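Below is one structure, written out as structure tokens; the observations come after it.
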Amino acid sequence: MQTRSSRMAGFGHAVPARCVDNAEIEASLGLEAGWIERRTGIRSRYWAEAGDTLSGLAERAGRMALEDAKINADDIALTLLATSTPDHLLPPSAPLLAHRLGLTRSGAIDLAGACSGFLYALTLADGFVRTYGRAVLVVAANILSRRINPAERASAVLFADAAGAVVLTPCPEVKRGVLSADLVADGSGYDLIQIAAGGSSQPFSAGMIAEDALMTMRDGREVFSRAVALMTNTSQRVLHEAELTAADISRFVPHQANARMSDAVCGNLGIEREKTVRTIGSFGNSSAATIPLSLSITNAERPLAGGETLLLTAAGAGMTGGAVVYRV
């Protein structure tokens, strides 16, 4: 029998200093003015500069969340870092993050779940809090600008750098936290979005072409249609499992991949547009970081109140994806 749940006790986010507007990218790709915003909803995004690191970006977001939660560092028992762009292939970046934040009693691991990584981390964190009654720091962060192929329009116009963080703490009210979750994978779309080189299947080599170390989106339309279907279907299942309808959702926080994608999923679910949290216009697509960044921003604009019901959903490379209903 459940005796506790989890509570979102603190939020944080961080972006690099450099803001890149559409005009700069449109000029480099030979696109007409306004092309990017019309097709993606993005007006600007943030890209890392020479001294920026993934762990540094994650640290800023994590510290903000810890301060917001007003929690002692010794109370954090686990640190989960969802990222596709760690500082190094080995070791993982999460132990360094925990060290810099002074989390001396925390375990720490990286999770590589692409754009849906935060949902996986959040679901695992909620289970840990319920089982062990100890707090968890969840951070999602990416520096995607260093993996963009500047000549490939599909990825060059979308991707951004950012970090978002949430602190989960134990809560005695069992009807809070994750009410339902549906995490899925479809490996038939494994190569739709990829960085070919760097793994054990294709290690870095002296004769490697530069593009193999950069992100490639093989078929943008296929990615769009699969992602919309995946996010719609998983969202419908978690609503059904939680015995809720779209009308019961207080805020809908989808992965900020593309404004048209969010609109399509929102329409499929029958969720009112004003309930949808949108940050893609100013921050672009930072993969797993978009949902916690959006949570931090919406909480700053209008604090999340106890009892609010959130619907979170994402889809990304792999393909991986899912949806979560979370009661604040």
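Using N, Cα and C of the backbone, Cβ positions are placed for all residues, glycine too.
For ARG39 (mutagenesis position), the Cβ neighbour count at a 10 Å cut-off comes to 16, with all displayed protein chains included. Under the heading of mutagenesis, Swiss-Prot lists ARG39 to Ala and annotates it as follows: No change in activity. Loss of activity; when associated with A-153; A-221 and A-260.
In the three-state DSSP reading, CYS115 (mutagenesis position) counts as helix. Just so you know, the Cβ of CYS115 (mutagenesis position) picks up 30 other Cβ atoms within 10 Å once every protein chain is counted. According to Swiss-Prot, the mutagenesis experiment CYS115 to Ser carries the following note: Loss of activity. Biotin auxotroph.
Under its mutagenesis entries, Swiss-Prot includes CYS115 to Ala with the note: Loss of activity. Binds modestly malonyl-ACP. Increases binding to glutaryl-ACP.
As annotated by Swiss-Prot, active site applies to CYS115 (among others).
What Swiss-Prot says about the mutagenesis result for ARG221 to Ala is this: No change in activity. Loss of activity; when associated with A-39; A-153 and A-260. Sequence-distant contacts of ARG221 (mutagenesis position), defined by Cβ-Cβ distance under 8 angstroms and a gap of at least six in the same chain, do not exist.
For the mutagenesis result HIS255 to Ala, the note given in Swiss-Prot is Retains low activity. Within 10 Å of the C-beta of HIS255 (mutagenesis position) there are 30 other C-beta atoms, taking all protein chains into account.
For the recorded site, HIS255 (mutagenesis position), the DSSP three-state label reads coil. According to Swiss-Prot, the active site annotation covers HIS255 (among others).
On its own chain, ARG260 (mutagenesis position) has ARG39, THR40, GLY41, PHE224 as residues at least 6 apart in sequence with a Cβ closer than 8 Å to its own Cβ. Among the mutagenesis experiments that Swiss-Prot reports, ARG260 to Ala is described with the note: Exhibits poor activity. Loss of activity; when associated with A-39; A-153 and A-221.
The DSSP secondary structure for ASN285 (mutagenesis position) is strand. Listed in Swiss-Prot as a mutagenesis experiment, ASN285 to Ala is described as follows: Loss of activity.
Annotated active site per Swiss-Prot: ASN285 (among others), in sequence order. In sequence order, ILE42, ARG45, CYS115, LEU144, LEU158, PHE159, ALA160, GLN256, ALA257, ASN258 are the residues near ASN285 (mutagenesis position), counting only same-chain partners six or more apart with C-beta under 8 A.
DSSP assigns ARG260 (mutagenesis position) to a helix.
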